[in-house]
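This report concerns only the one structure given below.
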Amino acid sequence: EDGAALFKSKPCAACHTIDSKMVGPALKEVAAKNAGVKDADKTLAGHIKNGTQGNWGPIPMPPNQVTDAEALTLAQWVLSLK
């Protein structure tokens, strides 16, 4: 499954859109912030799977029920957005 399909099939869109900030940051902003960062795909995959807090303000991102492979696919797709 590709990243766009996973984005639609998982609860990502409850808080994120590609272009605009909602509860969470716009995915294009995430891509821009992480452009050129070493191992950004692995770091982002960990945030997707395990949740994170404090990177984009006070609202935490909850853990998501995804496999390691799905998290990495989603992360690589997010980072590809321009």
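For all residues, glycine too, the Cβ spot is worked out from N, Cα and C.
Just so it is clear, the model here is predicted, and its values are computed rather than measured.
Long-range neighbours of GLU1 (variant position) (same chain, six or more residues apart, CB within less than 8 Å of its CB): SER9, GLU70, THR73. GLU1 (variant position) falls within neither a helix nor a strand when secondary structure is assigned with DSSP, and so counts as coil. Per Swiss-Prot, natural variant GLU1 to Asp is noted as: In strain: 181, 217, 191 and 204.
Annotated heme c binding site per Swiss-Prot: CYS12, CYS15, HIS16, MET61, in sequence order. There are 14 other CB atoms within 10 A of the CB of CYS15 (heme c binding site), with all protein chains counted. Annotation note: CYS15 (heme c binding site) sits in a coil segment as assigned by DSSP.
Quoted from Swiss-Prot, the note attached to the natural variant ILE18 to Val states: In strain: 50. Note on ILE18 (variant position): other Cβ atoms within 10 Å of its Cβ, all shown chains, come to 15.
According to Swiss-Prot, the natural variant GLU29 to Asp carries the following note: In strain: 50. Using a 10 Å Cβ-Cβ cutoff, GLU29 (variant position) registers 17 neighbours.
Here Swiss-Prot notes a natural variant, GLY46 to Ser, with the remark: In strain: 181, 217 and 191. In three-state terms derived from DSSP, GLY46 (variant position) belongs to a helical segment. There are 16 other Cβ atoms within 10 Å of the Cβ belonging to GLY46 (variant position).
Here the residue is the original one, but Swiss-Prot notes a natural variant at this spot, HIS47 to Arg: In strain: 50. Proximity of HIS47 (variant position) to non-local residues of its own chain (separation of 6 or more, Cβ distance below 8 Å) is seen for ASN55, MET61, given in sequence order.
Under natural variants, Swiss-Prot gives PRO63 to Ala with this note: In strain: 181 and 217. Counting every protein chain shown, the Cβ of PRO63 (variant position) has 12 other Cβ atoms within 10 Å.
As a natural variant entry, GLN65 to Pro appears in Swiss-Prot alongside the note: In strain: 181, 217 and 204. Reduced to three states, the DSSP call for GLN65 (variant position) is coil. Cβ neighbours within 10 Å of GLN65 (variant position), excluding its own Cβ and spanning all shown chains: 8.
Variant annotation in Swiss-Prot: GLU70 to Gln, described as In strain: 191; the structure shown retains the original residue. Taken residue by residue with DSSP, GLU70 (variant position) is part of a helix.
For the pair ILE18 (variant position) and GLU29 (variant position), the Cα-Cα distance reads 8 Å. Cβ proximity to the heme c site centre (mean Cβ of CYS12, CYS15, HIS16, MET61, cutoff 8 Å) flags the following additional same-chain residues: PRO11, ALA13, ALA14, MET22, VAL23, GLY24. Within the set of binding-site residues CYS12, CYS15, HIS16, the entry lying nearest in space to GLN65 (variant position) is CYS12 (CA atoms).
In this structure, GLU29 (variant position) is part of a helix by DSSP.
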